[in-house]
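> So Swiss-Prot lists the following for this protein:
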- ASP726: active site, proton acceptor (ACT_SITE)
- ILE596, GLY597, GLU598, GLY599, GLN600, PHE601, GLY602, VAL603, VAL604, LYS624: ATP binding site (BINDING)
- 200-332: domain 'FZ' (DOMAIN)
- 590-870: domain 'Protein kinase' (DOMAIN)
- CYS265 to Tyr: In sa692; constitutive dauer formation at high temperature and impaired migration of ALM, BDU, CAN and HSN neurons, and QR neuroblast descendants during development. Moderate defect in ALM polarity (MUTAGEN)
- GLY599 to Cys or Asp: Moderate loss of kinase activity (MUTAGEN)
- LYS624 to Arg: No effect on kinase activity (MUTAGEN)
- GLY713 to Arg: In cw82; mild defect in ALM polarity (MUTAGEN)
- ASP744 to Asn: Severe loss of kinase activity (MUTAGEN)
- GLY790 to Glu: In xd13; mild defect in ALM polarity and in QR neuroblast descendant migration (MUTAGEN)
Amino acid sequence: MSPRPEDDDLVIEPADDEGLHYGNASMEGTSTGQRPYIRLTSQLRNATKSSGDEVRFKCEALGTPPLKFIWLKNNGPVEKTKRVKIRDKENSSRLVITQLDVLDSGYYQCIVSNPAASVNTTSVLRVNNVPDAVKLSQKKGSHHSTKHIAFDEYEDYEMMDRGRLPDEEDADLYRVPDSAAGSNYAPVAVSERWLDGIKYRVGDCVQYRGEACRQYLSNKFVMMTNESREEMYDIDRNLRAAMLFINGAPTISQKCRQLSQAVACHHMYKVCESDSNNQIVSICKHDCDVIQNDECPSELALAAQHELVGDTPKALFPLCSRLSSTSNCIPVMSTALQSSPVAEVNRGHLTHWCYVNSGTQYEGTVAQTSSGKQCAPWIDSTSRDFNVHRFPELMNSKNYCRNPGGKKSRPWCYSKPMGQEEYCDVPQCPSDMYPHLNDKKVEGSTKGGVSESVTALWDSLDPTMQVALVGGGVFFSLLLLLLFCCACCCRAKKKSQKTRHQNAHCSSAPSVINSAANSAYYRKLNGTSTPIMGRVPPHVEMTSLLPSAQHLGPPPYPMDQHLQQARRFPSQEPIDDNSYKVFEITPSQLSVREKIGEGQFGVVHSGIYTSGLFAPEPMAVAVKKCRHDATNAERAQLEQEIRAVATFDHPNVIKLIGVCYMDNSLLAVFEYMVHGDLHELLKVRVPPADHDMGGITEANAEFLYIATQIALGMEYLASMSFVHRDLATRNCLVGDTRTIKIADFGLMRTSYGSDYYKMLHRSWMPVRWMSKEAIEQGRFSEASDVWSFGVTLWEIWSFGRQPYEGASNQQVIELVANRHLLECPHNCPTNIYSLMVECWHENIERRPTFSEIRSRLQSWSLASPAHSILQQHNNRAGSHSGSSGAGRPPTHQRGYPSQKLHRRVEGASPLMKRHDANYAYSEDGDSD
């Protein structure tokens, strides 16, 4: 075991560098001058406990300066309570949780940091629920044999096992991480870590397998002269940078480039005679004198001015006077001239180790992002802005990092597998290196010269003058903005006054109002956009357009009068109606087929839409319309729903194709997925009893893909301030390639009658998917949709089972009120069920948002699909992993009669509402 710092002032730095992260001696907080380092000495173990038990985690590390410990649960800080205690010491930290609850399940991470680096270790805690009867028997049996152990009595925990598995102890003993050298060093590629896997000891001779001096030191042995592998990698790194600078300098001859590289390699690396003989062979003194005096005198003089000659660690060339005249030496003259000449550097391109300015001319071979993901080939890019057709130079760039067109601040690429734009882990060249490779404007353009002149003029100004100019510009911009706002307000005021005057004038002309011909004329005049969307200002409610009773005569058609009146008042002023413009479909383009379902506020039919802009061939659609006996309020409700969904444009939300006037009725035409809904797909995919682990892994990967799409769609709806109120698998339609689209047709389908319950003074409600505040108070918000999303996840991983199956709807209401949560589905990953429990948090402020859920699901999809699968071999009968109290009645018990199915023909209302405030039911029970 490695030495550990004791309690006195003596700090012992480990003798080896196994798993060490080093920093720079000049880092902040290193007052002793000692090189900062950090190493994690133990790993957290996964734990499975029962509710009521306690768990103890210990995190240990070594390092200097002093270490800082942070505990996280599911990426959030662990809060200290009466049950949760944290004690930090100099080199360890302990987390103790007593009286465990199923809500304590999750990922626990210990992060240790100091100025050198930051390391971490993670454990998965799973807490299983234990029935009350079992708890009582355990408590009685152990009352006289055990006692509660105080937190201060855990001192013997210091000597416990450090949590390291045997295979973890022996694996990768000598592997150094990419970040071991600190943030100021450019990481070395994995293929260039030629010392990894070798027992490192100062003074040993090791065969050189590096990159910088491969041309001269191949198959030769070099002495390990530095304290760690990383410092030996620094030699290769510095040599590569220096040689690239020399090769790019136009004043250095081709011969001197070859000679300087050979001399630098044999000087910075101490060459041994053999692996068994540790005697160093130096450069021949005669060759050194010839190079210094005859071949490259000016180049060596320039190097001496920059302190590159001598025996310092940065010196590339030796002092010839200090070399011995022995015959056992290295003839660098013949070695350099016999090797292949150094290729001329293309002045228009950059070398592979760093980039200049924004990296427009970078042509290196780095193919990894800063987050460690592999880059996707440019030829596979489907982006309209960055592809091989727009930038032909990307054709031969494979999957290397580039900055085509200089649109980004540094080289980047599309990362696998999601195709996200990410910056690459490429260092930037020093500011004074490669001045001829600075980004230039296109030749023949005068804009580049003007911008450079302005930049030079700005740099020449005094800082006080620069601040004054910036302040004046900001003040002038604010003044212009204020004047513009005043002008807009005045124009809007005049416009509203003129509109009121025109409306008053139009109301005195009943012959025009009651003319159906004029109504059709104005529709034709205004184009194909539906007048109800484009001719009513957005802030006017549709119910306000209902005419007064004294002006209503016998309607010429059975359609609602306020819809006709909205058509008869074409605005004399142009109105910005882009947000509500809906495509109008002619009756000849739409064929209405069989009825799919029926609710209080409408009927849904399947249909075929032809000759449309959205599809050159016939496409399946869903047609929603009012019932033939619908009231004006119900027709206005359909109108309001069209307003709501008209602006929706997202690949995971059902899209309104247009509206159609057929048989004097208004029809809303939606896209429809011919593969049915997600619930039907899940029931078909129920696995057999003897399914293997491979099938579970494949199913989990597909489920995660489906859940991510639902989260994306709900995130979009939340950003549009809309609340769905009925999110479930029955309302998720399945398209080609498993594309999921969120809809709200489930309420209208009789096959899902058992999913809804007619509540007192309310409509039919999906109580099995509703949160406590939605059931008891009628409060709907994004938080209540998040609760429904958690139940939808439960549906997915249980292959379409009904939540709380076996219990009646009234019993479900009581279970939700008493915090009886759904149990963890069989073979459900721990992180997925942990997310479900977070969605069901009693405090709505503690539930995650859809943006957080989407981000978390996307990050999990990048990991191995089987990453979080925990086998559930224990007997699950009678247990309830998601409850904070007594277990919910197990499914399919005879003591709980199944709910009688009711066919709903009334009481429903549109499910998606604008979320201007938390939606609440009124006292009279009306849902609007």
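Using the three backbone atoms N, Cα and C, a Cβ is placed for every residue, glycine included.
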> Roughly how many angstrom lie between the C-alpha atoms of GLY713 (mutagenesis position) and LYS624 (mutagenesis position)?
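Roughly 21 Å, rounded to the nearest whole number.
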> Say you check the Cα of ILE596 (ATP binding site) against those of the recorded positions CYS265, LYS624, ASP726, GLY790; which is nearest?
LYS624
> Going by Cα-Cα distance, which of the recorded positions (CYS265, LYS624, ASP726, ASP744) sits nearest to VAL604 (ATP binding site)?
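Result for VAL604 (ATP binding site): the nearest of the recorded positions is LYS624.
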> Under a three-state reduction of DSSP output, how is ASP744 (mutagenesis position) classified: helix, strand, or coil?
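Where ASP744 (mutagenesis position) sits, the three-state DSSP reduction gives coil.
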> The residue listed as 'active site, proton acceptor': which of the recorded positions GLU598, GLY602, LYS624, GLY790 have a C-alpha within 10 angstroms of it?
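Those near the residue listed as 'active site, proton acceptor' - Cα within 10 Å - do not exist; the answer is none.
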> Which one is closest to GLU598 (ATP binding site) in space, judged by CA to CA distance, out of the mutagenesis positions CYS265, LYS624, ASP744, GLY790?
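Considering only the listed mutagenesis positions, the nearest one is LYS624.
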> Counting other Cβ atoms within 10 Å of each residue's Cβ, which of the recorded positions GLY602, GLY713, GLY790 comes out lowest?
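Sparsest of the recorded positions GLY602, GLY713, GLY790 by Cβ contacts within 10 Å: GLY602.
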> Please state whether DSSP places GLY602 (ATP binding site) in a helix, a strand or coil.
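Where GLY602 (ATP binding site) sits, the three-state DSSP reduction gives strand.
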> Could you tell me which of these recorded positions, CYS265, ILE596, VAL604, has the fewest other Cβ atoms within 10 Å of its Cβ?
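If we count Cβ atoms within 10 Å for the recorded positions CYS265, ILE596, VAL604, the smallest count is at ILE596.
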> CB neighbours of GLU598 (ATP binding site) within 10 A?
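That number is 19.
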> Nearest to LYS624 (mutagenesis position) by Cα distance: which of the recorded positions CYS265, GLY602, ASP744, GLY790 is it?
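Considering only the listed recorded positions, the nearest one is GLY602.
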> Let me check the 10 A CB neighbour count of ASP744 (mutagenesis position). How many other CB atoms are there?
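Counting Cβ neighbours of ASP744 (mutagenesis position) within 10 Å gives 22.
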> For a quick check of packing: other C-beta atoms within 10 Å of the C-beta of LYS624 (mutagenesis position), how many?
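There are 26 such Cβ atoms around LYS624 (mutagenesis position).
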> In which DSSP state, out of helix, strand and coil, do we find ILE596 (ATP binding site)?
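In the DSSP reduction, ILE596 (ATP binding site) maps to strand.
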> With every protein chain in view, how many other Cβ atoms are within 10 Å of the Cβ of the residue listed as 'active site, proton acceptor'?
25
> Spatially speaking, which of the mutagenesis positions CYS265, ASP744, GLY790 is closest to GLY602 (ATP binding site)? Use C-alpha to C-alpha, please.
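Of the mutagenesis positions CYS265, ASP744, GLY790, ASP744 has its Cα closest to that of GLY602 (ATP binding site).
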